[in-house]
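Reading through the structure tokens given below for one structure.
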Amino acid sequence: MANKALILLAVLFCAQAVLGVTIVSKSEWGGRSATSKTSLASYLSYAVIHHTAGNYCSTKAACITQLKNIQAYHMDSLGWADIGYNFLIGGDGNVYEGRGWNVMGAHATNWNSKSIGISFLGNYNTNTLTSAQITAAKGLLSDAVSRGQIVSGYILYGHRQVGSTECPGTNIWNEIRTWSNWKA
């Protein structure tokens, strides 16, 4: 029995390593609790990619500062229940929990109830994605499929495709258009 448990742990560890996904929980980065939550359905058909259009961060400490600033702006200035995105990806290659799984975001008007929102920290009209960020995003999307959050044939959009905005910035836009689930 101990051997089976050891094998299971090894398989789970390898699966995490293959996806390359490290999710820093909201409690770990010191995020505030949401004032309310609306459940998000499973097996969604869409994922929407954003950029925060703010400062770029390349260390965990700098990314945590940005996350707290964004959450404060979304909650205190805009009056939202929480940070708008389900997940955010820093220049350090970490995935940071925003609203997380199964909670509706506030990231794309008329699309919040049918998509997960993933945002890159920074302004990608000027910043460029690192290979670690690309790996993290693709791993997160694979994880979302594995969890049943989005369907395997999900459609990937840049925010500009579902709203009047430059988001997710030219550099992310050029990158995601090469990904297999992106649709024009």
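Backbone N, Cα and C atoms are what each Cβ position is placed from, and that goes for glycine too.
According to Swiss-Prot, the naturally occurring change Leu12 to Val is described as follows: In strain: 08FG.
On the 0 to 100 pLDDT scale, the model's mean across the domain 'N-acetylmuramoyl-L-alanine amidase' (45-169) is 97. The domain 'N-acetylmuramoyl-L-alanine amidase' annotation in Swiss-Prot covers 45-169 and is backed by sequence analysis.
Here Swiss-Prot flags His50, His159, Cys167 as Zn(2+) binding site. The Cβ of His159 (Zn(2+) binding site) lies under 8 Å from the Cβ of Val48, Ile49, His50, His107, Ala108, Thr165, Cys167, Pro168, each of these being in the same chain and 6 or more residues away along the sequence.
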With an 8 Å cut-off on Cβ distance to the His50, His159, Cys167 Cβ center, who else from the chain surrounds the Zn(2+) site? Val48, Ile49, His51, His107, Ala108, Ser119, Gly158, Arg160, Gly163, Thr165, Pro168, Gly169
